[in-house]
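Feature list, courtesy of Swiss-Prot:
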- Leu395 to Val: Shifts the 4OH E2:2OH E2 hydroxylation ratio from 0.38 to 1.8. Has the 4OH-hydroxylation specificity of the human enzyme (MUTAGEN)
- Cys470: heme binding site (BINDING)
Amino acid sequence: MATSLSADSPQQLSSLSTQQTILLLLVSVLAIVHLGQWLLRQWRRKPWSSPPGPFPWPLIGNAASVGRASHLYFARLARRYGDVFQIRLGSCPVVVLNGESAIHQALVQQGGVFADRPPFASFRVVSGGRSLAFGHYSERWKERRRAAYGTMRAFSTRHPRSRGLLEGHALGEARELVAVLVRRCAGGACLDPTQPIIVAVANVMSAVCFGCRYNHDDAEFLELLSHNEEFGRTVGAGSLVDVMPWLQLFPNPVRTIFREFEQINRNFSNFVLDKFLRHRESLVPGAAPRDMMDAFILSAEKKATGDPGDSPSGLDLEDVPATITDIFGASQDTLSTALLWLLILFTRYPDVQARVQAELDQVVGRDRLPCMSDQPNLPYVMAFLYESMRFTSFLPVTLPHATTANTFVLGYYIPKNTVVFVNQWSVNHDPAKWSNPEDFDPARFLDKDGFINKALASSVMIFSVGKRRCIGEELSKTLLFLFISILAHQCNFKANQNEPSNMSFSYGLSIKPKSFKIHVSLRESMKLLDSAVEKLQAEEACQ
């Protein structure tokens, strides 16, 4: 028997075909969507996956959006794009690192890859291109850094004698600073402490580096120190002269600022060079070094007259002035900025000031001055210092870095010779790490037994990390402790009631408070300071 299809079989086949087509289309669309998502995830992990970032405008890139407070702009972008993102300043692509994880992965785990500096015009100006801080990363640079670090520690914190000399310098300048502040606040007056503090800190570094100090009214010294702000503004992250070199081609404010920057550097270099030449002339062969300049000169001369078969290491004579310029310039600016912030915080948080003074009185007493050996027994004083550095983050963004090889950070590809900005502020104000990071609370650094939480204290990022970590970090922390301990032990600091509570700041390499006034008064008298300095002078005369 023959078998035949029913009359409606073609329609049934047509309906089935349509359903299959629709189903196939749906499956295809879903497959394409999933494939696209998978490819996107894979693409982000591929070497050609650059960090995301905002749209850059022609010619200027994102420069107009950065603003004065670049660290806050970077933090806002990090919330949108993640801890690793890219902006463009002029024609220069810049990768910005935020957060402890990204920064640690780059600067610590890949220290050598992120240790270079960009070939910026302003960097070439500093110390005639011989600067350690601004110089290119190389084997020679590493030798110079080791020599500079070793000599610096030898004249500051390594040996008991050098620590004693450093404490003596700090004591003498603290005594002079207190005298100036109290005298200018006579009769209930208020003063801006900026200039006296800059001179006091610079005098300590001058004694360490050059073996001399200056009066608080020395016009030449004051002029030399008055340009810290302009210097920081030119070399800080986002400086237009470095990312838009075409601005040098015609008259404009940026070119004017850069030419002033060149003159500031010439003046500073000439100041140090004069010290260098005088030291070479007066240096007695075989004598112990009088200061850091002597030590560098002796080290360089030893290298120059060494066995030709030995591998060269240390500093050349022509490197000495630039190295001293780095140490003196960076230390006095960083320390004076930090000390100004400490005094501001004392006046803004009088309960904190009172607690610092109470701990000093309990541990040190009122019949002597604080010294470095007291530091382990003053946890709240140290907590105040750590919280001040975290809260202010007065060095919010490091000097620009550059990569020496192709690399990855958090899965993003960063090619060789990329300019990299490191946002230290983002680490110090990360709400995932710090409870209520916008609150000033020194007690956060104390454990349940009242001791310093060392793990938390080491998380504060102010002197950078990795190969470019500041060689003066230990010296800076030592001097900050000595200055603020002596000042708090001897003085009371009060805010000017006629000034508004909100403050304005200048932004550059560091965040500096603009002009402000405070009232400074003695807790007792100058007798203890005077007798301590007299005793120190008598001991020096006997040596």
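Using N, Cα and C of the backbone, Cβ positions are placed for all residues, glycine too.
Values in this document were obtained by computation on a predicted structure and should not be read as measured data.
In terms of burial and nearby residues, how do these features look in this structure?
Sequence-distant contacts of Leu395 (mutagenesis position), defined as residues of its own chain at least six apart whose C-beta falls under 8 angstroms from its C-beta, comprise Thr334, Gln424, Ile462, Phe463, Leu509, Ser510, Ile511.
Annotation note: Cys470 (heme binding site) sits in a coil segment as assigned by DSSP. Cys470 (heme binding site) has a Cβ environment of 19 other Cβ atoms inside 10 Å.
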